[in-house]
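Student: According to Swiss-Prot, the protein has these features:
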{"type": "MUTAGEN", "residues": "CYS61 to Ala", "note": "No effect on the binding to HDAC1 and HDAC2. Reduced copy number of episomes. Impaired production of late transcripts"}
{"type": "MUTAGEN", "residues": "LEU67 to Arg", "note": "Complete loss of binding to HDAC1 and HDAC2. Complete loss of episomes. Impaired production of late transcripts"}
{"type": "MUTAGEN", "residues": "SER71 to Cys", "note": "No effect on the binding to HDAC1 and HDAC2"}
{"type": "MUTAGEN", "residues": "CYS91 to Gly", "note": "Reduced binding to HDAC1 and HDAC2. Reduced copy number of episomes. Impaired production of late transcripts"}
{"type": "MUTAGEN", "residues": "CYS94 to Ala", "note": "No effect on the binding to HDAC1 and HDAC2. Reduced copy number of episomes. Impaired production of late transcripts"}
Amino acid sequence: MRGETPTLQDYVLDLQPEATDLHCYEQLPDSSDEEDVIDSPAGQAEPDTSNYNIVTFCCQCKSTLRLCVQSTQVDIRILQELLMGSFGIVCPNCSTRL
């Protein structure tokens, strides 16, 4: 815009629409062998597991029980919630009397 007052010609643009190609020409490599490896259980990433020492009591005689388990952190928290609830572990002596 030049001048003190705007004119309509200052706002009207003389543009023509352009056609845009929206097709994707990307080609993926043929990896049918790799997909089989990834989809198989052996190809999946193993969750991080650790060894845990658990000390709890027999739900029958209240004797001390020591367990060593290998688990993920998420699963060990689930076990902790079970042990704090109604879930109980029985010692070998009490298991023969059941």
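Including glycine, each Cβ sits where the backbone N, Cα and C put it.
Substitutions noted, but not modelled.
So where do these features actually land, and what's packed around them?
Tutor: Listed in sequence order, the residues of the same chain lying 6 or more apart from CYS61 (mutagenesis position) and placing their CB within less than 8 Å of its CB are CYS91, ASN93, CYS94.
Counting only same-chain residues six or more apart in sequence, the Cβ atoms lying under 8 angstroms from the Cβ of LEU67 (mutagenesis position) belong to ASN53, ILE54, VAL55, THR56, ILE89.
Residue environment of SER71 (mutagenesis position) contains 16 other Cβ atoms, counted within 10 Å of its Cβ in all protein chains. In the three-state DSSP scheme, SER71 (mutagenesis position) is classed as strand.
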Student: Tell me, how many other CB atoms lie within 10 A of the CB of CYS94 (mutagenesis position), whichever protein chain they belong to?
Tutor: 15
